[in-house]
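The structure appears right after this line, and notes come after that.
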Amino acid sequence: MKPRSGLEEAQRRQASDIRVFASSCTMHGLGHIFGPGGLTLRRGLWATAVLLSLAAFLYQVAERVRYYGEFHHKTTLDERESHQLTFPAVTLCNINPLRRSRLTPNDLHWAGTALLGLDPAEHAAYLRALGQPPAPPGFMPSPTFDMAQLYARAGHSLEDMLLDCRYRGQPCGPENFTVIFTRMGQCYTFNSGAHGAELLTTPKGGAGNGLEIMLDVQQEEYLPIWKDMEETPFEVGIRVQIHSQDEPPAIDQLGFGAAPGHQTFVSCQQQQLSFLPPPWGDCNTASLDPDDFDPEPSDPLGSPRPRPSPPYSLIGCRLACESRYVARKCGCRMMHMPGNSPVCSPQQYKDCASPALDAMLRKDTCVCPNPCATTRYAKELSMVRIPSRASARYLARKYNRSESYITENVLVLDIFFEALNYEAVEQKAAYEVSELLGDIGGQMGLFIGASLLTILEILDYLCEVFQDRVLGYFWNRRSAQKRSGNTLLQEELNGHRTHVPHLSLGPRPPTTPCAVTKTLSASHRTCYLVTRL
């Protein structure tokens, strides 16, 4: 640090003077407190007002910061129009899981107890109720049994159920559906987007601009109710779920029913939901591992099918969680569950998998946050009876069935968008950083009449004080030490001069070499001067 002159020192002292700073600071009130003169009542009142305003300002700032730290959010609802909408996936399941005509004695041997609650002694009577002969003498069951193969073979076939199919007036068929296993058995999904298939869209709303299908529920194939079990179906019809292609169906929990003898109109409205991630919300955007989750375990043999990681969904997360839990407890998975574990045998279904899954659902141990973006479909249902008296005979001739069969087995399902718009439900942060800064600035201007530049002025003044009072202290101390050292040196030199004897300019005896006269001084320079003299 260079030495400072007296003028620089005075300017530095003036810059760090609180009175000089208060007279030029833009913060209101400081000039009235630190002005020239002594303590007066007016100055005390100004000091009190400034302190109270400063306390109120700090309280408001702390309150705003606390509110911001709670990370509140708000939900907005907006109705938006679109030129076209992607048609949803539609999953259909017959309420009856297995056809009576396809069950064999081998099926009853392996799965009769687990699925139907039959004792081995009741197999013959049940086969007679199915209209089939009992097992022949010497019947030997197969060494192994696969539940997925049972449902693929004995479940209702879409080729037999689907009487008519049209999408936006154009014909469609079983090839437009994808087989998928759910807890209700073998089901079928329209417009699933599986295997890279292009998703269908619609440019118009209203009936006739969606999916219209006519189905035969095949009541003659329904299994006879032998015992009242927990999952025994007493109804007849089709279970339907309308969902996004990004999530697997949970039709046993979220599906609605369509009854035979009725045409069911389903008016849909698309809802696009957006949730916030932490700390404002708890949504998740991570993709699910295909080893833990495959939303299409539709291979009857249960062989794993490699595919890209599916997007995160709430239903997919729960299925993956349930699959891992059952696999850990039982060493297998239920046929509708994702994963690479082997499909449980009927005995494992009865003894382990079903009880474990029910216990898990009661405890609700799966913690699955909402996805950050998802699509749902609001529905409005209405029904009319079919067939009319005028159409009953025509339909009976067309499908080679009786009029009573048409009334008891045939249904029509019409799914369409209500209008070509959708609802955008979005979570947003209720209090942003910009709002926090705006509130702090407003409180600062209201209570103490300051701004961001005022804070810079205060920081600049504190730097001046630090440089003058702290660094200046060490500089002055160092300068004092230097001055003290110079004084001691000067005194030592002066002391040496006082010990040198008075030299006369008159005649004197011959001088001796410097080695002799060196005793007059310890300095070589002094020795030289004395010798010259």
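These residue numbers are counts, starting from 1, taken along the chain as shown.
Glycine residues also receive a Cβ, built from the backbone N, Cα and C atoms like all the rest.
None of the noted substitutions appears here; every position holds its original residue.
Per Swiss-Prot, these features apply:
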| type | residues | note |
| --- | --- | --- |
| MUTAGEN | Val20 to Pro | No effect on ion selectivity or channel function |
| MUTAGEN | Phe21 to Ser | Loss of channel function |
| MUTAGEN | Thr26 to Lys | Alters selectivity of the channel for sodium. No effect on channel function |
| MUTAGEN | Thr40 to Gly | Loss of regulation by PKC; when associated with G-523 |
Enter the number of other CB atoms within 10 angstroms of the CB of Phe21 (mutagenesis position). 22
Assigned conformation of Thr40 (mutagenesis position) - DSSP reduced to three states: coil
Under DSSP, is Thr26 (mutagenesis position) part of a helix or a strand, or is it coil? coil
Val20 (mutagenesis position) has how many other Cβ neighbours within 10 Å of its own Cβ? 15
So, three-state DSSP: helix, strand or coil for Phe21 (mutagenesis position)? helix
